[in-house]
Amino acid sequence: MPIDFHLSASQKGTYQAARSLARNLLMPARQTYLQHPPNSPLRFQSTQPTYAAAVSAGILKGQISPAHGGTGGTLIESAILVEECYSVEPSAALTIFATGLGLTPINLAAGPQHAEFLAPFLSGEGSPLASLVFSEPGGVANALEKGAPGFQTTARLEGDEWVINGEKMWATNCAGWDFKGCDLACVVCRDATTPLEEGQDPENKVMIILVTRADLDRNGEGSFEVLRHVATPGHTSVSGPHVRYTNVRVPTKNVLCPAGQGAKVAFGAFDGSAVLVGAMGVGLMRAAFDAALKFAKEDNRGGAVPLLERQAFADLLSGVKIQTEAARALTWKAAHAMENGPGDYDARRELALAAKVFCSEAAVKACTDVINAVGISAYDLQRPFSDLLNTAVVLPIFDGGNVGIRRRHLQQLMLKPTYDAWSSTYGSFP
C-alpha cells in the first residue's frame with residue numbers, strides 16, 4: 001500500500017467518536033472517583049456508571065470481532081481510540097480496554113459453541129466485565145521455560161468437570177464490580193490432570209478455561225476470594241487484585257483452549273495488546289506535551305519572556321514532540337502490519353513488540369522531561385505532571401514487562417535461523 005497518513009473516513013469517525021467519549025464520558029468519571037480516598041476500592045466501583053454508558057455506546061461490542069457478532073474495526077482504529085482516551089483519562093479508560101483484552105482469547109479461538117459466553121458483551125446493556133487472568137503473585141516471566149514447573153494455577157479433570165485452584169494477581173477487572181468475580185474470566189492455567197514429566201515443555205500443559213460469574217456463584221462462598229486490593233501510584237480507579245480460586249468446578253464446555261494450545265492463544269492476545277500499549281504511551285506523551293506547552297506559553301518564571309522563548313525549555317519540549325510523533329508512527333505501522341503484513345507472523349509480531357517497548361519507555365521519559373522543563377511547579381498535585389508520570393511508569397512493566405518478557409520475545413525472534421530483520425517493511429525475497 002502507498003504510504004499515506006491521511007485518516008480514512010472510517011478512521012476519522014473513530015477519532016471523532018473517541019474524542020467525544022474521552023471528553024464527555026471519561027473526563028467526568030475522573031472527578032467522580034477522585035472524591036474517594038486514593039486506592040480505595042470505591043474508586044473503581046464509582047466508575048461503573050461511566051462503564052455502563054460506554055457499553056450502551058457500543059464500545060464493548062466494538063472490541064469483539066465481526067466473526068463473533070461484534071462490530072470491531074481495524075487495529076489502527078483501536079489504536080486511535082486508545083490514544084485519544086489515554087490523552088484525557090487513562091484510569092477509567094483502562095477498565096474498558098481491559099475487558100477488550102479479556103475478550104481477545106475468544107476473538108482468537110472461540111467456536112460456535114462459545115457464543116453463550118459472548119452474549120452479555122454483545123447486548124449493549126449493563127456493565128459486564130471480562131478479564132484475561134494470566135499473571136500470578138510469584139510472576140510468570142520464566143514459568144514456561146523448559147525445566148520450570150509452569151503456571152501455579154491448575155485445573156484438574158474430574159469426570160465432566162474441570163476443578164481450578166490457585167492464585168492470580170494484576171488481572172484487571174477479574175473481581176467484578178462487587179469483588180465476587182467478573183462476568184467472564186479467561187483463566188490461563190496448567191492442566192494438572194497428569195503431572196508434568198521431567199523434560200516436558202510446560203507450554204504443553206497450558207490451557208485457557210472460561211469462568212463465568214454464574215460458575216462462581218454456583219460453586220458457593222469461598223470458591224473465589226479477593227485476598228488483597230493492590231495499591232498503585234497510577235491508574236487509581238482500576239481493579240487488579242490478588243485473588244484465589246479454590247476448587248472452582250466448571251463444565252468441560254468451558255474449555256476455550258485445551259492443554260497445549262493455551263499459551264499460543266494467550267501470547268497472541270498480548271501481541272495485539274502490545275500495539276495498544278504503544279497507543280497508551282502516545283496518549284500520555286500527548287498529554288504531557290500539551291500541558292507543558294500551555295505552561296510554557298503562560299508562565300515566565302519571573303523573567304521578561306514566556307518560558308517557551310527559553311532555549312533549554314524549548315529543546316526539552318521539542319524532543320518530547322519528536323518522540324511522540326515517532327511513537328505514533330511506529331504504533332500505526334505495527335497495527336497495520338499485524339493485520340496486513342508484509343512479512344510472516346514473526347515479522348509482524350516483532351513490530352508489535354517494538355511498539356510496546358519503545359512507546360512505553362518513551363512515555364516515561366517524556367513525562368520526566370516535561371517535569372524537568374517545568375521545574376518544581378510540576379510537583380504540585382494541582383498540575384497534571386506527577387499524575388502523568390505515575391500513570392506512565394507502569395507501561396514498561398505491565399502487559400508483559402519489557403525486561404522479563406517483551407525484550408526476551410524480541411531476542412527469541414532474532415535467534416531464529418529464519419529471522420529476516422526487514423521483511424515487515426519490504427516483504428520477503430529469496
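Positions of Cβ are set from backbone N, Cα and C atoms, glycine also.
Secondary structure from DSSP puts Asp399 (mutagenesis position) in coil. Counting Cβ atoms from all protein chains shown, Asp399 (mutagenesis position) has 26 others lying within 10 Å of its own Cβ. Under the heading active site, proton acceptor, Swiss-Prot lists Asp399, citing a curator's inference as support.
Among the features that Swiss-Prot reports, FAD binding site is placed at 132-135, 140-142, 170-172, Arg301, Gln311, 372-376, 397-401, with the record citing experimental evidence.
Listed in sequence order, the residues of the same chain lying 6 or more apart from Ser273 (mutagenesis position) and placing their CB within less than 8 Å of its CB are Leu101, Thr104, Asp399. In the three-state DSSP assignment, the secondary structure recorded for Ser273 (mutagenesis position) is helix. Swiss-Prot lists Ser273 to Ala among its mutagenesis entries, and the accompanying note reads: Slightly decreases the catalytic activity.
Under mutagenesis, Swiss-Prot gives Asp399 to Asn with this note: Strongly decreases the catalytic activity.
Cβ contacts within 10 Å of Arg406 (mutagenesis position), excluding its own Cβ and spanning all protein chains shown: 24. Experimental mutagenesis is annotated in Swiss-Prot for Arg406 to Lys, with the remark: Slightly decreases the catalytic activity.
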| query | Which residues does Leu132 (FAD binding site) neighbour through Cβ under 8 Å, counting only same-chain ones at least six apart? | reply | Ala98, Leu101, Gly102, Thr104, Pro105, Ala171, Cys186, Val188, Ala266, Ala269
| query | Highest CB neighbour count within 10 A among the binding-site residues Thr172, Gly401? | reply | Thr172
| field | CB within-chain contacts under 8 A for Gly375 (FAD binding site), separation at least 6 | value | Arg301
| remark: Excluding its own, the Cβ atoms lying within 10 Å of the Cβ of Ser135 (FAD binding site) add up to 20
| field | Distance from Thr172 (FAD binding site) back to Arg406 (mutagenesis position), taken between C-alpha atoms, in Å | value | 19
| request: Tell me the Cβ contacts of Asn142 (FAD binding site) under 8 Å, same chain only and six or more apart in sequence, or just say none. | output: Ala148, Gly404
